[in-house]
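Below is one structure; the comments refer to it alone.
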Amino acid sequence: MCSEARLARRLRDALREEEPWAVEELLRCGADPNLVLEDGAAAVHLAAGARHPRGLRCLGALLRQGGDPNARSVEALTPLHVAAAWGCRRGLELLLSQGADPALRDQDGLRPLDLALQQGHLECARVLQDLDTRTRTRTRIGAETQEPEPAPGTPGLSGPTDETLDSIALQKQPCRGDNRDIGLEADPGPPSLPVPLETVDKHGSSASPPGHWDYSSDASFVTAVEVSGAEDPASDTPPWAGSLPPTRQGLLHVVHANQRVPRSQGTEAELNARLQALTLTPPNAAGFQSSPSSMPLLDRSPAHSPPRTPTPGASDCHCLWEHQTSIDSDMATLWLTEDEASSTGGREPVGPCRHLPVSTVSDLELLKGLRALGENPHPITPFTRQLYHQQLEEAQIAPGPEFSGHSLELAAALRTGCIPDVQADEDALAQQFEQPDPARRWREGVVKSSFTYLLLDPRETQDLPARAFSLTPAERLQTFIRAIFYVGKGTRARPYVHLWEALGHHGRSRKQPHQACPKVRQILDIWASGCGVVSLHCFQHVVAVEAYTREACIVEALGIQTLTNQKQGHCYGVVAGWPPARRRRLGVHLLHRALLVFLAEGERQLHPQDIQARG
């Protein structure tokens, strides 16, 4: 098991780096893409967040070699949930093409469509909604017509001719001259006749030798081509690219060919084991236009090498040879982005393929940016840098600036008013400390004299309990969250320690308060405005470690940047081993319970004269 976990961790490292050759090598070594690790997720869940072509190739490699598109994490999330929540439309389409079930729900009862809508990823939501609509339409039409299904050996492309190709996924194909593998696959279902890619030269003539292909269909299909460039490569082409064949350095474009679909000689069973039929939309009268939901791929084979007929043992020919490098792997497969395909109309060549620009943000700036958004990132390494940079970019462009700094879980609750149903998690937290083991040395002992408290700014609440009836649940929660400026753990012996500290600064000259901590300065500012501080006590009569754990979950949900707390809290017991997302959901749940306490008790302000100074 230790060896399996180690391989799975290495596989996830390769996925973070988006290195397809390393992913394939680890899969051949036996790495399990569906193995859930200690953080609650498997490699296939991490790969589902792919956005760039290299990441999509990694996801395709996992799905080809045993990756389950419906694998569950400890939170019952599937890869489709991950892709929908992160707004990764291409990864979502690829998973759907491999049999991902959009009807599965996570532990909160949410479908991928629900997550896409909550996070504002409209393209992903549209794909899932269209899929649901088409599925219901086909089911209704099928029930009305009762047409017989075509025989498995019927020539032609599979699926109805008017069905749009929503995704194209990588599928293993027989080796080419460079000992690499690539292919295409589409809608899941019984495979039909294989449709190998045909390589053409820059004049459009077929490079296949006469008699090598058996023509079996007149259907139109889209061919992805590499066109050898006659001009000198661009100045930013890497120097090592000159050693590649001319077709590797050429321009790329997608053409529409009204020609026959070739079928390689050999047994149909061998070919069907490696390729699945493509489901394509026939071109309209105005000519072919690339669909915004399709992903153009290219043939990696040399310009004059037709796909070979597979031979026994061909499944082993995709291994990484010793003389091949990752650089060759990167250049061997070139992709068109959606923007390039749409700007050229799918007909004209585009400029030379360029690598994605390397981020100029330093590690320190990246850490500061994530912490400013309420995140608590681990140390940045070459494996985590790209993931954190993507997370920072998405958070910066996410809608709802009034929720910036809060966790994604709390931001979703603030937008919708829906609170995660994690009462079972709170019960598990409380159960462990109901009768704590006296043999263990718990922090501050096992006396049940602690509680969690929130300091609120009444200038934000505006007597929220009195006017709550006129607000929606989301508005009540938003007002409550905006008012919180400190979360702490208190005891009955020291219930107002921070207010006492602020009282010591009260009345001094204005030159001195800046020496106080941010929390005290906030209290002094509230008092200076003529208001009092609201100290909300909740979750009382618990041992210290339980109060610390509740405090930590709440701080994680709120985001420390939105508070005057100077450090993150500490979790104890079973909660310490939970994934951060699970702790944040519990924090949102606890905040909602604290809101209910506040609404029930009413707003009580504490002014300087209300605090008894210590002797």
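Cβ coordinates come from backbone N, Cα and C, glycine included.
Sequence unchanged from the original; the noted substitutions are absent.
Per Swiss-Prot, domain 'LEM' is recorded for 355-399. Across the domain 'LEM' (355-399), mean pLDDT in this model comes to 65.
Annotation comment: Swiss-Prot describes 448-566 as domain 'GIY-YIG'.
Swiss-Prot gives this note for the published mutagenesis Y453 to A: Loss of endonucleolytic activity. Spatially close to Y453 (mutagenesis position) yet at least six residues away along the chain are V487, G488, K489, G490, S535, L536, H537, C538, judged by Cβ distances under 8 angstroms.
Reduced to three states, the DSSP call for G488 (mutagenesis position) is strand. In Swiss-Prot, a mutagenesis experiment is listed as G488 to A, annotated with the note Loss of endonucleolytic activity.
Among the mutagenesis experiments that Swiss-Prot reports, E551 to A is described with the note: Loss of endonucleolytic activity. Under the DSSP three-state reduction, E551 (mutagenesis position) is assigned to helix. E551 (mutagenesis position): 27 other CB atoms within 10 A of its CB, across all protein chains.
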